Amino acid sequence: MAAAMDVDTPSGTNSGAGKKRFEVKKWNAVALWAWDIVVDNCAICRNHIMDLCIECQANQASATSEECTVAWGVCNHAFHFHCISRWLKTRQVCPLDNREWEFQKYGH
């Protein structure tokens, strides 16, 4: 439970010197988050980047969301790790900007 908060009154008022204007009894904070990427979909399989890739969807019995991670390149493009790995078997470039692919990070 949050502690009571003292609130200063404006210096020009004389109403109730020393009294609190209000007291916070309870505060329920809410926070939201989002990935810091512009594109929400994997450009290779077209699924949402936070959903399973098409390979994991086909093998849903054995796949978990922990296994289907996101991979970022130094170009800041993001793909499912399985999708970009399959792509890199034939071409060593980013599918979106054609620059040489280099992993920046991967994982959730």
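Glycine too: its Cβ is placed from the backbone N, Cα and C atoms.
Sequence annotations record features per position, and here Swiss-Prot assigns Zn(2+) 1 binding site to Cys42, Cys45, His80, Cys83 based on experimental evidence. Its Cβ placed at the centre, His80 (Zn(2+) 1 binding site) has 27 other Cβ atoms within 10 Å.
Within its own chain, Cys53 (mutagenesis position) has Cys42, Cys45, Asn47, Cys68, His80, His82, Cys83 as residues 6 or more apart in sequence whose C-beta sits under 8 angstroms from its own. Quoted from Swiss-Prot, the note on the mutagenesis of Cys53 to Ala is: Strong reduction in ligase activity; when associated with A-56.
Residues or ranges marked as Zn(2+) 2 binding site by Swiss-Prot: Cys53, Cys56, Cys68, His82.
When other Cβ atoms within 10 Å of the Cβ of Cys56 (mutagenesis position) are tallied across all protein chains shown, the result is 20. Under the three-state DSSP scheme, Cys56 (mutagenesis position) falls in the helix class. A mutagenesis experiment is reported in Swiss-Prot for this position, Cys56 to Ala, and the note states: Strong reduction in ligase activity; when associated with A-53.
For the published mutagenesis Cys75 to Ala, Swiss-Prot gives the following note: Strong reduction in ligase activity; when associated with A-77. DSSP assigns Cys75 (mutagenesis position) to coil in the three-state reduction, placing it in neither a helix nor a strand.
Taking all protein chains in view, 16 other C-beta atoms sit within 10 angstroms of the C-beta of Cys75 (mutagenesis position). Annotated Zn(2+) 3 binding site per Swiss-Prot: Cys75, His77, Cys94, Asp97, in sequence order, evidence recorded as experimental evidence.
Looking at Swiss-Prot, the entry for mutagenesis of His77 to Ala says: Strong reduction in ligase activity; when associated with A-75. Its own atom aside, the Cβ of His77 (mutagenesis position) has 21 Cβ atoms within 10 angstroms in the protein chains shown.
Around Arg91 (mutagenesis position), no same-chain residue six or more apart in sequence has its CB under 8 Å from its CB. While the structure shown retains the original residue, Swiss-Prot records the mutagenesis experiment Arg91 to Glu with this note: Impairs UBE2R2 activation by neddylated Cul2-RING(FEM1C) complex.
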Give me the CA-CA distance between His77 (mutagenesis position) and Cys94 (Zn(2+) 3 binding site), in Å, as a whole number.
8
